[in-house]
Amino acid sequence: MSHVAVENALGLDQQFAGLDLNSSDNQSGGSTASKGRYIPPHLRNREATKGFYDKDSSGWSSSKDKDAYSSFGSRSDSRGKSSFFSDRGSGSRGRFDDRGRSDYDGIGSRGDRSGFGKFERGGNSRWCDKSDEDDWSKPLPPSERLEQELFSGGNTGINFEKYDDIPVEATGNNCPPHIESFSDVEMGEIIMGNIELTRYTRPTPVQKHAIPIIKEKRDLMACAQTGSGKTAAFLLPILSQIYSDGPGEALRAMKENGRYGRRKQYPISLVLAPTRELAVQIYEEARKFSYRSRVRPCVVYGGADIGQQIRDLERGCHLLVATPGRLVDMMERGKIGLDFCKYLVLDEADRMLDMGFEPQIRRIVEQDTMPPKGVRHTMMFSATFPKEIQMLARDFLDEYIFLAVGRVGSTSENITQKVVWVEESDKRSFLLDLLNATGKDSLTLVFVETKKGADSLEDFLYHEGYACTSIHGDRSQRDREEALHQFRSGKSPILVATAVAARGLDISNVKHVINFDLPSDIEEYVHRIGRTGRVGNLGLATSFFNERNINITKDLLDLLVEAKQEVPSWLENMAYEHHYKGSSRGRSKSSRFSGGFGARDYRQSSGASSSSFSSSRASSSRSGGGGHGSSRGFGGGGYGGFYNSDGYGGNYNSQGVDWWGN
């Protein structure tokens, strides 16, 4: 045993001697500069210039690649080559390698194709490869796979001619002139190429006015409904400016803040949305318009794994889409800093306040490090802007321009609206008749009021042999995304939904919206029927009405008259008997749909004319300049106290089937 121990000891001595920790005369080309320096075995007997240990960068580096990662202190692989180019590197080979960037947010079922090398370690490829030195306005090489993924959906069947009749108002000092074509304003090579890939032929009304306003760096409050193209209206000019200006101080602050995944991210643009579905939708649009650029969009929202979202942020974030609650969480965790946020967008602003997000919004905008108004550029978009919310906008916007765009669908008559008296007990059988008449392959969206009602109706339709699915707030994020995927793809052409899907979801080719249960306020009705007839396409909206819905009689009547829709005689009689009390139909001073707009600029006096851009359709027999200026606020049911529920049972079933227009 002792003999073996002696041999082992000798063997170890020989091995340590081979390491030669104290002498490097025979290594590194005999350089005296390296005397006393430990040389790893795999780098011995090489020239000094091949590799060295840099005390300043705290890591092994190669001289030729030192510039690429000097700020990161990264180490090279065994060939002296930066790990940026290694299969196991912490960053991708570039933004458009063969793995692409398919799933930055980790949502959906494609999470295995992340696009950041085989082993993701929080690498930040677009922010570290000299991205502060490169020209951000120049497009990166194309990726056929990513291009197919982002743009294969296409925009088919768009009826832009219908948009010509939509009225538009712009009020404010020195309003920039609107454009007629995307080429009328300089947005750069990247944006114009992506516009061509999305097959946008010409801007929608809200884009015609909003794009030049934002390009002029003016604050904007736009009253425009979802489906009008408002998402692109703010993404296009914001991204164009980022490409033109570059990352600026945000990149330097990110590098100085920490190393690798511990870095706080400083987005250049922030978009706030009320729901996770709308946030994901905006993020997907941002991915399209940031294709072939160095801008990396990210999305964070509640109801999903925060760890995955943090890992996604750690790879870099220039444009952030977020729900208010989750963003506050990220800020308190030290993952997001708003010090260099140049562009702030509040999408569906009325909905966010309605959902109680005002404290979080004020926390984000006013009580943190976000630049003040006048320094940052702020945009608010929504389908309606009551006077109370316009007054609130004074705290966020500086010398803003108010843009009111007529409601897409109702004003342009793209959506045929039908209101049918159906007793509560007859709704299911009537729904089956509608589904049979619509056709099996047509996408049909059925709205109900409660989560329990959604599950019950889905179960009923399933047992009746219909391919259907449902979505509501109690479903997990994965279940909701899967339901939307099944619906969009046509595998389940019937989607039963609560109000969670009514706001902002961009589901193309929905042919029929059915209000199985009418909402309690007219704004929710406008959003629901806006799921069909989107972006100029034609659609049909059918609503089941009975004594439970008397509270919206007046507003529903006003909306149908304005949109030049057929008004059932029983609805006129009901509105006359229970609310108007002798005043002529449609002349209520409190009409919230005055002139075809969801709201008007409260800064304009009630007698002043503020219409700079309008069509003949904007004129109306109804008067009143308040738009949605009543003091009722949100929640609906404002007129519920004026009505009782008796006297209407079954007296209006004589409509037959000709309501469908056949």
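Positions of Cβ are set from backbone N, Cα and C atoms, glycine also.
For the published mutagenesis K55 to R, Swiss-Prot gives the following note: Partial loss of ubiquitination by RNF39. Quoted from Swiss-Prot, the note on mutagenesis experiment S102 to D is: Interacts with IRF3 and enhances IFNB promoter induction. According to Swiss-Prot, the experimentally introduced change S102 to A is described as follows: Reduces total phosphorylation by 30%. Abolishes interaction with IRF3 and fails to enhance IFNB promoter induction. No effect on interaction with IKBKE. Annotation source Swiss-Prot lists ATP binding site at 200-207, 224-231. Summarising the annotation, Swiss-Prot assigns domain 'Helicase ATP-binding' to 211-403 and lists sequence analysis as the type of evidence. Recorded in Swiss-Prot as a mutagenesis result, K230 to A carries the remark: No effect on general translation; when associated with A-200; A-207; A-347 and A-348. Among the mutagenesis entries in Swiss-Prot is D347 to A, noted as: No effect on general translation; when associated with A-200; A-207; A-230 and A-348. Annotation of the published mutagenesis E348 to A in Swiss-Prot: No effect on general translation; when associated with A-200; A-207; A-230 and A-347; the original residue is retained in the structure shown. Taken from Swiss-Prot, the feature domain 'Helicase C-terminal' covers 414-575, and the record attributes it to sequence analysis. While the structure shown retains the original residue, Swiss-Prot records the mutagenesis experiment T438 to A with this note: Impairs phosphorylation by TBK1 and fails to synergize with TBK1 in IFN-beta induction; when associated with A-429; A-442; A-456 and A-520. Among the mutagenesis entries in Swiss-Prot is S442 to A, noted as: Impairs phosphorylation by TBK1 and fails to synergize with TBK1 in IFN-beta induction; when associated with A-429; A-438; A-456 and A-520.
When pLDDT values are averaged over the domain 'Helicase C-terminal' (414-575), the model yields 87. DSSP assigns T438 (mutagenesis position) to a helical segment in the three-state reduction. Secondary structure from DSSP puts K230 (mutagenesis position) in a helix. For the recorded positions given as T204, S442, the lowest number of other CB atoms within 10 Å of the residue's CB is seen at S442. Taking the C-alpha atom of Y200 (ATP binding site) as reference, the shortest distance to any of the mutagenesis positions K230, D347, E348, T438, S442 belongs to K230.
Annotation: K230 carries the greatest number of neighbouring Cβ atoms among the recorded positions R202, K230 [cut-off 10 Å, Cβ to Cβ]. Using Cα positions, the member of the binding-site residues R202, T204, V206, A224, S228 nearest to T438 (mutagenesis position) is identified as S228. Within 10 Å of the C-beta of T438 (mutagenesis position) there are 19 other C-beta atoms, taking all protein chains into account. With D347 (mutagenesis position) as the anchor, the candidate binding-site residues are R202, T204, A224, S228, and the one with the nearest CA is A224. Separating the Cα atoms of V206 (ATP binding site) and K230 (mutagenesis position) is a whole-number distance of 6 Å. Of all the binding-site residues in the list R202, T204, A224, S228, the shortest Cα-Cα distance to E348 (mutagenesis position) is found for A224. Every protein chain considered, the tally of other Cβ atoms within 10 Å of the Cβ of A224 (ATP binding site) stands at 29. The separation of K230 (mutagenesis position) from A224 (ATP binding site), Cα to Cα, is 7 Å.
Here the candidates are the recorded positions R202, T204, S442. The one whose C-alpha lies nearest to that of K230 (mutagenesis position) is T204. Here the Cβ of D347 (mutagenesis position) has 26 other Cβ atoms within 10 Å, regardless of which shown protein chain they belong to. In this structure the C-alpha atoms belonging to S442 (mutagenesis position) and S228 (ATP binding site) are separated by 22 Å.
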